[in-house]
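Annotation comment: Swiss-Prot describes Glu298 as active site, nucleophile, evidence class similarity to another entry. If you look up Swiss-Prot, you'll see Phe116, Ala117, Ile118, Tyr121, Asp206, Val207, Asp208 marked as UDP-N-acetyl-alpha-D-galactosamine binding site, on the strength of similarity to another entry. For Asp206, Asp208, the entry in Swiss-Prot reads Mn(2+) binding site. Variant annotation in Swiss-Prot: Leu22 to Ile, described as In allele A4; the structure shown retains the original residue. What Swiss-Prot notes for the natural variant Leu24 to Ser is this: In allele A3. Looking at Swiss-Prot, you'll find the natural variant Lys35 to Arg noted as follows: In allele A2 and allele A3. Per Swiss-Prot, natural variant Thr46 to Ser is noted as: In allele A4. A natural variant is reported in Swiss-Prot for this position, Asn70 to Lys, and the note states: In allele A3 and allele A4. Recorded in Swiss-Prot as a natural variant, Ile75 to Thr carries the remark: In allele A2 and allele A3. Variant annotation in Swiss-Prot: Leu106 to Thr, described as In allele A4; the structure shown retains the original residue. Looking at Swiss-Prot, you'll find the natural variant Gln107 to Arg noted as follows: In allele A2 and allele A4. The note that Swiss-Prot attaches to the natural variant Val146 to Ile is: In allele A3. One entry in Swiss-Prot concerns the natural variant Ser152 to Ala. Its note says: In allele A2, allele A3 and allele A4. According to Swiss-Prot, the natural variant His197 to Tyr carries the annotation: In allele A2.
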Amino acid sequence: MDLRGRPKCYSLHLGILPFIVLVLVFFGYGFLSHKIQEFRNPGGETCMATRQTDVQKVVSVPRMAYPQPNVLTPIRNDVLVFTPWLAPIIWEGTFNIDILNEQFKLQNTTIGLTVFAIKKYVVFLKLFLETAEQHFMVGHKVIYYVFTDRPSDVPQVPLGAGRKLVVLTVRNYTRWQDVSMHRMEMISHFSEQRFQHEVDYLVCGDVDMKFSDHVGVEILSALFGTLHPGFYRSRRESFTYERRPKSQAYIPRDEGDFYYAGGFFGGSVVEVHHLTKACHQAMVEDQANGIEAVWHDESHLNKYLLYHKPTKVLSPEYVWDQKLLGWPSIMKKLRYVAVPKNHQAIRN
């Protein structure tokens, strides 16, 4: 016993305890460091498993008057409004744009919109930009990134406050398929070299379209895709995925969530860079193996979004062809629609 009546072994234990803690901390750190290294590939890049998920910032909004949400009244009972992985599917009636506008304005958000106006497709650019000024991200800061081989043909369109246009000169290709596929390469390159320093989100659209109704911050998320208007009612077996195993875009017939349109996708600059870089690398590998995916960059986009689930999915309101599909009652609004054209004349 010591002078305070405690057993000597008890005092000994108290003396050893700090040493044991130090040993455990040291070896625990080494173990965790080893595990962290296991999540990195041989090239030193962090594996997808360690990437940050879509964490929406919590911002303080001002007092606002708006209808109270009712937990017993579905916002839409005629369509799916959430994916199985709990990503929202954006339809008219599923969001309050006033609340969202306040949230994104308080974050001082800047949105980039990329569009490719190559060869004869430059004729669609004026209508694209004019309608974007009317309907796209109204009230927010926007940078239009126009990729073109004809910079002198880019029209002068009056832009609102906080909005500007940047012309990026790129080469053209003989085949329209190559023009389409090289979009991924260009977006990937400029995301790394420029976009990440200038904008918070990227939206990638087709130039032979026009905005016909509101397209705003409700679409913004870490990674979003848009349901293809021709397949939103179809079963996965009917999707026009790439079905040849030789291609990097191959998807088996028993897999698939949705069929996404190649003409409208986006997200944070980081996630768009990951997507476009992966698709470009897959297309390069296909080319080396003498195969071209059935729907080119769209096929690779669908493969990517199958295994990298988007954090938000846009309904076909955001890509529509009224001439081919009419205006079904389920579509409360048609927001981004195809412009009638002669594909053969434009592509050749």
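Here the Cβ of each residue, glycine as well, is placed from N, Cα and C on the backbone.
Ile75 (variant position) is 33 Å away from Asp208 (UDP-N-acetyl-alpha-D-galactosamine binding site) when you measure Cα to Cα.
Comparing Asp206 (UDP-N-acetyl-alpha-D-galactosamine binding site) with Ile75 (variant position), their Cα atoms are 30 Å apart once rounded.
Reduced to three states, the DSSP call for the residue listed as 'active site, nucleophile' is helix. Residues Phe116, Ala117, Ile118, Tyr121, Asp206, Val207, Asp208 are listed as the UDP-N-acetyl-alpha-D-galactosamine binders, and the farthest two of them sit 11 Å apart at their Cα atoms.
For the pair formed by Val146 (variant position) and the residue listed as 'active site, nucleophile', distance between Cα atoms is given as 20 Å, rounded to the nearest Å. Of all the recorded positions listed (Ile75, Ala117, Val207), Ile75 has the fewest other CB atoms within 10 A of its CB. Phe116 (UDP-N-acetyl-alpha-D-galactosamine binding site) and Asn70 (variant position) have their C-alpha atoms 43 Å apart, to the nearest angstrom. DSSP assigns His197 (variant position) to a helix. Across the structure, Ser152 (variant position) and Ala117 (UDP-N-acetyl-alpha-D-galactosamine binding site) place their CA atoms 12 angstrom apart. Straight-line distance linking the Cα atoms of His197 (variant position) and Ala117 (UDP-N-acetyl-alpha-D-galactosamine binding site), rounded to a whole number, equals 23 Å.
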